[in-house]
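Asker: Questions regarding the structure given below will be posed in turn.
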Amino acid sequence: MVKVDLESKRYGEKLKEVFLMLDNNVVECIKEITESSRNGKLVFFVGAGVSTLSDYPQWWRLVDKYHEELYGSPKKGNYSSDEYLRIPQIFYNVKGEMAFDGILKDFFQVDKPTNPIHDKILAMNPAHVITTNYDNLIDTACWKRGKYFSVISAEEDVANATSSRYLLKVHGDFRKGFKGENVVLKEDDYLNYDQNYPLISNLMKTIIATHTIVFIGYGLGDYNINMLLNWVRKLQKDSFHKPFFIRTDPSPIENETLIYYENKGLRIIDAASLIDSNEYDYLERYSAVMDLLIESQENKFITKDDEVIDYIYGKISPLFALQYIRKIDLKHVFEYDYHFEVNGTVVRHKNKGFGYMERFFELKESCDERSKLSKKQYERFNALFNFFEKNGVICMAKDAGTLNTSIEINSLAYHGKYDVMKKFIEEQSVSIEDDYKKAFFLACLGRWEESYDLYSNIILNSIDESNGCVYYLSQINRYRIYQSITQAVTQFNGLGLLTFGRHYKPFTDEFLARIEREMTNFNIDDLFNGMPFEFQKKYKILEFLSDNQFLYDDTVKLFELTNKVRSEMSEGSYSFGMSSDIVVLLRLYDNLRFLYENCLWSVSFHEFHQYIRNSMSLLIEKAEYERTRDIDELGFSFFGKKSGFFMEYYDFVNISRHFKIDDIKNLERSCSIDKIRFGEQEKIEEYLVGIAEEITKQFSANGMNVVFYTQFISEAKAALYFAKYVKLSEEGLGKIVKALLFYFPERDLDIGKRYVWLERLTKCNELPKSIISIIDDFLVLQAEKHIDQNYSEVSSNGLYSRDYGALIKHFEKNFISKRLSEITLCLTQDKQKQIDFLFKLLPLLSTNAKSHLLSFKSVENINDLMNGIRIGLIDEFTPEHEELIIEYLETRKVNYIVEKEKGIQTFSSNDYMSTFGIWYFLEEINNSKMEEFIGMDDQYDFFVDPENFDYKKFIPSWLKNYNDKLLGKIAGNKHMKHHVIEVLKERVKNSNDKRYLEILMNYFI
């Protein structure tokens, strides 16, 4: 090796020159040590030589003292390794414990300062420090630098450790007094070490087996070093990770000696081979090595383009096995030298050395500079270029202009391509990666038992193939499938009878018993730390998956961004640069793409759905704010127009997949979704049609997969509900309406809810004739069902087939149903169920059919009256009609008294009291007896006697159901107006429901 005069140049430049002239083996040693430091796997094993730099008493002098007390004089010549242990043992046996302890106290009761090497050791950020020294110098250095380690020098300290970092004093110390029982010194102490210190011994062995060890402060002939080296080799066995040894002898090591120790598994960094120094200047030699390590840790020795490419490639190439990575996780790969922003820009952070990422992007922009790279480096550069491009890493932030960040997820599962997934599963696997993808697709298709078993096989096969990445991800996915299965079993046991009409068991008892046995005591939190060291080093960014709260950091960040966005909204401020809502959007899609493209199972977990819901809700809330706020001069000057937010395909899918119907309703109450532009409508339609076709397939055939059904049906309901805002082709709309009316399970959407979904679809699409024909087919089917005298339509919202007829008439006033008319013309008096049903659809019938039907039907009860009004058969109330209403109210009053006595105070969905109250208020009914029925229904009372009504009982949501005529009449009523205005003001202030503001502004102000 070439020596450099350290006195000739500035120290930093000298170190760089030393580094550039180092032997390649030493360079690799330095790189590996600094890499271990960055990965939290570095352990320094500190010997007496480091304490000697602080003038702490040396061990051989203590042995000399014992020898002199025994034999009257110091030993002539050097002690052998055995004598270092035997002489203290002889003294203890001959002179006794008290004399032995007395010499210890006299010898070691000193106060010495720490030295620079203690600080330099800690500057390398070791995970643990192990030492055979008795002193407290390293303890003191830790406290000075704010590094907290649990000091363990006795057995009881192990259980009382308060930090995950240990300062392990394997030979004890004198914190509990200068007694031989507190330290390892004499021969018996060494021979009985494992027996006397089992906890410390096991802890040390565990650390040694899983970390990179650097010995410092020892001599190659030291008894401790030979014993410890044998331990390391024994513990690490086949995966023996050769420890490092910092040698600080004055003269360079002989080549034969170097080879000898390398064959024993010790990698030596020889200070004397690096620098010329005074024979007695051990501090300078220690410092030379430690400073090289520290400077290398800060990338100060990277200068050439080849080194830049090699360094980045070494960090990134293990990640080529992943289909996508989250940009924010790259900071872990580069030890926080840079931050990788979600918009694809890179920001220098902790890097104090050469700007290697800056240089990479300079090479990216310069063909001339790239052409100077060697063939190997050019290939590596292209591999890195492709990796960064695929993962959306674009440029340094300082060089970024206007960025158009595109969003693209290439997962079949994300896009709901179920048929393509099934086809892939049936094909022959070429690699273990194919099997891994198949297991994920099986899970997405609800075939969880098959998925679990395939993951189990992959785990075994990946061990044989040494494919750590597939092994780790399969372990995580298998565990999460297991969680999904246990949740499903609980759900089916508790709700299966209500949902499916019977207790449904999608998994056999044998399978459940087996997976319970296999997963008992499996702790996902321990998975990453249990992986081989090399895997942990390469895939640090995957550690967060080995955690039940793997979205925790993003959830916290989302909370911060939510507060920031809402603060901006409340203050009316403008964001410059990348706004908080854009950060939310990009982080959201980074997470989605990472999870889906790497086939990570997470879609059945509440936390994941909640994270998506919160993110999307925030984006829409911000868009509503941007749409409705006034643009001031600043806005015109800098922006010129309001927010350009629009709903893309991916946004639509995320809302469909992760929002419940109530969540969408909440959005609609707080934001004008209809004012948001919906882009990529063809892609959205393809997605919606795919859902419709899947519903049709699932419920056209026997043997429906109930597990798939439970995870798919919520998405289907939300997607078709949210489709209100999408302009569809007539063909696509037809497929959706058919699936909705003929194939959607009654238990999920009864006839009333299906009407709501259908009516919403007309907002952007109206009701083309082809769709009217589909609805007509549906009504014919319903008419045929009513042949059964026991059949009744089930509705949870008071909407029935009659409302479908009204919807048709709204869009096609002259529509006549030929088939319904034919059924009607075939009616006979005994088919009363069909007569009642078709009476409600009277407007859709031909003139002859109407006449024929009315020959069987007259207005005989309140339901006939209400149906007659709905279908337009009754335009004005006759005295006979009012008598029917009064009879109904009298019956209702009697029932009310009985129900009240029984503790029942609710009305059925078919109760007409509030409707009759409204008609009385609008003077469509003038019967004075109406006031006799006050006290049964608050809404009825509000309209019949507004002057004396108790407005504490007024429910604001009533107003949202009233039409323009009724709201106008309320606003003109002197008894109602003031009270209603106060209620509306309170709702505007304390709720996000924009409808209250619209009612207040449009009718009352």
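In case you wondered, yes, glycine gets a Cβ from its N, Cα and C as well.
Although substitutions are noted, the structure shown does not include any of them.
Dumping what Swiss-Prot says about this protein:
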MUTAGEN   W59 to A  Drastic loss of NADase activity
MUTAGEN   Y71 to A  Drastic loss of tetramerization and NADase activity; when associated with A-188
MUTAGEN   N133 to A  Drastic loss of NADase activity
MUTAGEN   Y134 to A  Decreases the NADase activity in presence of the phage tail tube protein
ACT_SITE  Y134  active site
MUTAGEN   D135 to A  Decreases the NADase activity in presence of the phage tail tube protein
ACT_SITE  D135  active site
MUTAGEN   H171 to A  Decreases the NADase activity in presence of the phage tail tube protein
ACT_SITE  H171  active site
MUTAGEN   D188 to A  Drastic loss of tetramerization and NADase activity; when associated with A-71
MUTAGEN   Y260 to E  Loss of tetramerization. No effect on NADase activity
MUTAGEN   Y282 to A  50% loss of NADase activity
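Structural setting of the listed features?
Answerer: Applying an 8 A CB threshold to same-chain residues 6+ apart, the list for W59 (mutagenesis position) reads A48, Y84. When secondary structure is read from DSSP and collapsed to three states, W59 (mutagenesis position) falls in the helix class.
In the three-state DSSP reading, Y71 (mutagenesis position) counts as helix. Taking all protein chains in view, 11 other C-beta atoms sit within 10 angstroms of the C-beta of Y71 (mutagenesis position).
Neighbour density for N133 (mutagenesis position): within 10 A of its CB lie 21 other CB atoms from the protein chains shown.
The C-beta environment of Y134 (mutagenesis position), restricted to residues of the same chain at least 6 apart in sequence and closer than 8 Å, consists of F108, K169, H171, G172, D173, F174, V183.
Every protein chain considered, the tally of other Cβ atoms within 10 Å of the Cβ of D135 (mutagenesis position) stands at 21.
Following the DSSP three-state reduction, the secondary structure of D135 (mutagenesis position) is coil.
Mapped onto three states, the DSSP output places H171 (mutagenesis position) in coil.
D188 (mutagenesis position) falls within a helix when secondary structure is assigned with DSSP.
Residues within less than 8 Å, Cβ to Cβ, of Y260 (mutagenesis position) and separated from it by at least 6 positions along the same chain comprise none.
Non-local neighbourhood of Y282 (mutagenesis position): G49, T52, L53, T248, each in the same chain, at least six residues away, with C-beta under 8 Å from its C-beta.
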Asker: To see if you understand the setup: which same-chain residues, six or more apart in sequence, place their Cβ under 8 Å from that of D188 (mutagenesis position)?
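Answerer: Set apart from D188 (mutagenesis position) by at least 6 residues yet with Cβ under 8 Å, we have Q89.
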Asker: Calculate the distance in Å between the alpha carbons (Cα) of N133 (mutagenesis position) and Y71 (mutagenesis position), and round it to a whole number.
Answerer: 27
Asker: How long is the line from the C-alpha of D135 (mutagenesis position) to the C-alpha of Y71 (mutagenesis position), rounded to the nearest angstrom?
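Answerer: That comes out at 28 Å between the alpha carbons.
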Asker: Can you tell me how many other Cβ atoms are located within 10 Å of the Cβ belonging to H171 (mutagenesis position)?
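Answerer: Its Cβ shell of radius 10 Å holds 19 other Cβ atoms.
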